[in-house]
Amino acid sequence: MDMVENADSLQAQERKDILMKYDKGHRAGLPEDKGPEPVGINSSIDRFGILHETELPPVTAREAKKIRREMTRTSKWMEMLGEWETYKHSSKLIDRVYKGIPMNIRGPVWSVLLNIQEIKLKNPGRYQIMKERGKRSSEHIHHIDLDVRTTLRNHVFFRDRYGAKQRELFYILLAYSEYNPEVGYCRDLSHITALFLLYLPEEDAFWALVQLLASERHSLPGFHSPNGGTVQGLQDQQEHVVPKSQPKTMWHQDKEGLCGQCASLGCLLRNLIDGISLGLTLRLWDVYLVEGEQVLMPITSIALKVQQKRLMKTSRCGLWARLRNQFFDTWAMNDDTVLKHLRASTKKLTRKQGDLPPPAKREQGSLAPRPVPASRGGKTLCKGYRQAPPGPPAQFQRPICSASPPWASRFSTPCPGGAVREDTYPVGTQGVPSLALAQGGPQGSWRFLEWKSMPRLPTDLDIGGPWFPHYDFEWSCWVRAISQEDQLATCWQAEHCGEVHNKDMSWPEEMSFTANSSKIDRQKVPTEKGATGLSNLGNTCFMNSSIQCVSNTQPLTQYFISGRHLYELNRTNPIGMKGHMAKCYGDLVQELWSGTQKSVAPLKLRRTIAKYAPKFDGFQQQDSQELLAFLLDGLHEDLNRVHEKPYVELKDSDGRPDWEVAAEAWDNHLRRNRSIIVDLFHGQLRSQVKCKTCGHISVRFDPFNFLSLPLPMDSYMDLEITVIKLDGTTPVRYGLRLNMDEKYTGLKKQLRDLCGLNSEQILLAEVHDSNIKNFPQDNQKVQLSVSGFLCAFEIPVPSSPISASSPTQIDFSSSPSTNGMFTLTTNGDLPKPIFIPNGMPNTVVPCGTEKNFTNGMVNGHMPSLPDSPFTGYIIAVHRKMMRTELYFLSPQENRPSLFGMPLIVPCTVHTRKKDLYDAVWIQVSWLARPLPPQEASIHAQDRDNCMGYQYPFTLRVVQKDGNSCAWCPQYRFCRGCKIDCGEDRAFIGNAYIAVDWHPTALHLRYQTSQERVVDKHESVEQSRRAQAEPINLDSCLRAFTSEEELGESEMYYCSKCKTHCLATKKLDLWRLPPFLIIHLKRFQFVNDQWIKSQKIVRFLRESFDPSAFLVPRDPALCQHKPLTPQGDELSKPRILAREVKKVDAQSSAGKEDMLLSKSPSSLSANISSSPKGSPSSSRKSGTSCPSSKNSSPNSSPRTLGRSKGRLRLPQIGSKNKPSSSKKNLDASKENGAGQICELADALSRGHMRGGSQPELVTPQDHEVALANGFLYEHEACGNGCGDGYSNGQLGNHSEEDSTDDQREDTHIKPIYNLYAISCHSGILSGGHYITYAKNPNCKWYCYNDSSCEELHPDEIDTDSAYILFYEQQGIDYAQFLPKIDGKKMADTSSTDEDSESDYEKYSMLQ
């Protein structure tokens, strides 16, 4: 155990070190550098950026002509890009691609070919999210790092270890491994991505890789998928074409027993990039992007033609090495000749396309076995192909790899492509290659599963063993014998050797075994009842987890094991499943609890679910909660005892008491829904909507079978934002907690309270690549997935309160200014001066608008102009000039590069140029290292005299991207016109300037480390701590029952106002079921995308009490009736058909066990204020209503209500109907308060066990009871309708249908114990479900698909809990089981036939 922990810690430390080095950048690789670059190194770099060992010769006249021709083609390509929609499908595009794409526009061409910009717009910020997620959780970090260091290391871009391009390559591959976990990372991806990075920015290169791997035309997924359909299809084509064009080469390869086509195709892309010159690689890559996979086979054919003489002279081992690693070496033709032959070969292949076999489907790979060479006399002859061995049945046919047994001689090892030497292994009688082992090993074919390293034998491979370690060529793997009866085809694929998964990622023999499981007498393995796993049928862990949780609900399992469901199947329910769901689930439960099997395959149930819910078909991962809801609803409808559902009118509360509305709603629910699912899982919610206009309240009561609780902390977003002020002080980072639907206006308000700036002074901006990319609007919702990081800049406060994000006009009322110091007021504090020199205006005026106005204003106002979108400020970006080694024109020798944090510089129509320099210097001076003391006076004198070099930078007018001039036309290649440091006004007519740092000052004085220095406000730590702290289940329930305001998009239609109005909504728990299911909503839809919350929720395993969240009941209604587990007051005598109806419109705020209130609004008063004979009791004292002499003082009202006949209610009280008037209502309460207890006493006297027979109830009695807020009716209908259970009809049911009392010895408060948990680990796009459940033997088990292991309760992973299953304490399971005496079992023969027929079809399809 310690070794495993040490290994894990070492691996985590290694991941951390790798990420730290890439984050640190080039400095992390300095120790590995080989010293300074030698003089004249530029003469060793060719025009493609490849560094050669020797100095390159001068450019020849032919090469110069080629370069000039390429420059001439640039204008034609620019025209084509301008009219791309016209040319993108034309033959002219293909012709020009074969002629060559100019280097300077290869990036834009690739961008339009792969449609990069469109997918970027559809996925803003997605790359950054994937990159950060990859840093946290990617399992490919080590392998990516190993490949990055060897990718294009002879190129100047990738030469520096942890340099800029290596970092970009590493992050792209890391992000893609999370974006597409199915592919993850493969070695070839590093070479492909490196090519993209030569001409595309980092994010564009990422989306280029995404588009390429998703393109059906390029078929790259087939090279990396487990089934290898692309490679198989190309091989099928080559086996028809190449032998005709290169017969000698193919004969030589067959003679050596080597499948050369396979090896070459398996390594095609890597050889195509590494094996030839970069110039030719780029041109072939251009063609591949346009033509797609159809050029791959002609490229291989040309390579075979070039290599023919060398291949014919090479033996087997050398032949394999050359085909694998040196396939494209030493092309004997120049680039233009290769492209010319390629074009001709492609056209020829296109004409003969009809003679080729159809390509294999990508998802299935090749279904036909690969032909093997004929055998004669024990030696291999390559004169043709014999008939292929018989394959498996079509429904089970999957390719596998062939290999030699571990004890076979080294010479007899097959080639890595999978072709077996038949001189060592003769052909069996069935025509299937068998391995006649020299040392007496078992006969049969062999297959192996590849690992690059030798791992521990996984548990997935314990089926069909034995397995042996096997070492061959470049890989190590596990090998096992397979009998000839399997009749499975062989797979030739070399690069992905291994037993190929099915489409659902299961192993071939598992599906074959599972599909025939119903006909095979499997060996019975004794096990604990219920400790049986469920086989994963292809990403079905979500289904297995839900089934195991429901299966461990003991009353429901006993119901199915005893076969009671067969007596209650409802095959006529139009919204049911004709009994199929209940029948299949019952069969599965009986297998799970038989105690004879370690695992069961739920094929029939899965087929039934897929039939009625196609969304669960296929092999995609689904939500276990959605499956659970569908399963419970399906079981309920198939077992519903109501065969003809009556029409029920949905009524509004109309001010009626909650108790009355709740009883009516529950009664209506039971009239249509009565099953064991209702008895066990159904509760009732109270939903209240209050109109904010008139105060009208509408209340509804709805049933539920599980509670979906939001995670309160995840209803907030945690955001860290850096505030940069104008005074040049160190930036400060603040931590904010915002609502998920918060807008940027609310963000500014919170930030205002923390940083001391007014909202008008805060400018929010998204900073990316050292430039401002976007300004969020105030009315937009805050988004966490932005393209960069969010910053807040201080801007000069305008003279009138306007929105900085969308200014319309500015008031030019004067504002005081003293000595050129511009003052800012912040939250009522004293005016704070910012350091702007003399000459600044008294009012804030947009820069660049002076020419449009007279005296600077029009009627005291000045509108913003399009050329100056900012009010009173401009944006400055830091810039340095980088020398470019490859360029065509002299102005392109230096290219600008942005760095650091952009600045906000105050600027108006009155600002002088010198003021701009001073304002910039104030904000950047803290980044510059101070001058030595002896130079300080000289520097100050230079600044005073405004002489040439007084500032370490120069200001220039630039475009928004910071690369080109805003004044000069593009053909001048101007990088930005200089702004002189003078006294004249800075009329720049533009919103962006560049701060060009002088190279010497940048090197000697600029402190790069200071860029990342920020002061952290205490709110940052508070936000992080709140985000990481676990929450408890009570917090989730509190959030669920809290009041929320309905927004403008979901306005409520008020029946009183007769219009849609703003309203508030509140949910409350009214009735809790005996078995409570709690769903933690970890998956939430935020900012137009689904995300998973990893928040840890703490919950109780024992004695969980949710009664605090039940709607408080009026104590007068509870004094004689203990609370049921559903939170209702109920006298156990079976006299309630629709529950005791509450009289008061507003529930009392008191608890259930409090003394009677003295308030006149209560149903009954206490002893001191009650009418004569009116009883009063307190549960604390144990007193109750006086009973008759015949009643036992120790008898419980729960023992009542077992008579067959109907009950007669005694004549009590007035017959007046309840009034909504408070006066009438109170009078009704006083008149009937004492009579209610008399009613209970009379019932107690007549319905105790052994008591007298009851009398009948008259209609007038109903009226009397209703007048007092109650309705009692006979409930001897089985499982207690009045209790919320529904095992019988209302009224007219005999004692045969009744069951034992279900609520014996229940507590006043509902106390629950945990008995099952469904947990989800991983992320939204890829995760896994497991279940922890408590067995009747009081032991906990972990159900992980087919595995089931006992564990200690402390070992349960509660951090990943997703669905909780609680059981109320003190429940007798037998009370929920209906009596079946005298009932007829439903005929399930037709159901079985339908299920078996569909099951066979489903199995064949698998």
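Glycine residues also receive a Cβ, built from the backbone N, Cα and C atoms like all the rest.
If you look for the noted substitutions, you won't find them, since the model keeps the original residues.
Summarising the annotation, Swiss-Prot assigns active site, nucleophile to C541. The annotation active site, proton acceptor is assigned in Swiss-Prot to H1328 on the grounds of sequence analysis. Taken from Swiss-Prot, the feature domain 'Rab-GAP TBC' applies to 100-292. The domain 'USP' annotation in Swiss-Prot covers 532-1369. Recorded in Swiss-Prot as a mutagenesis result, T150 to R carries the remark: Does not restore GAP activity in yeast complementation assay. Among the mutagenesis experiments that Swiss-Prot reports, R187 to Q is described with the note: Does not restore GAP activity in yeast complementation assay. For the mutagenesis result C541 to S, the note given in Swiss-Prot is Loss of enzyme activity.
Shown on the structure are the features that Swiss-Prot records.
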residue : record                       : DSSP (3 states)
T150    : mutagenesis position         : coil
C541    : mutagenesis position         : helix
H1328   : active site, proton acceptor : strand
State which of the following recorded positions has the fewest other Cβ atoms within 10 Å around its Cβ: T150, H1328. T150
Across the whole of the domain 'Rab-GAP TBC' (100-292), what does the mean pLDDT come to? Round it, please. 77
All-chain count of other Cβ atoms within 10 Å of C541 (mutagenesis position): 23
Which whole-number value in Å describes the distance between the Cα atoms of C541 (mutagenesis position) and H1328 (active site, proton acceptor)? 7
Whole-number Å value for how far H1328 (active site, proton acceptor) lies from T150 (mutagenesis position) (Cα to Cα): 35
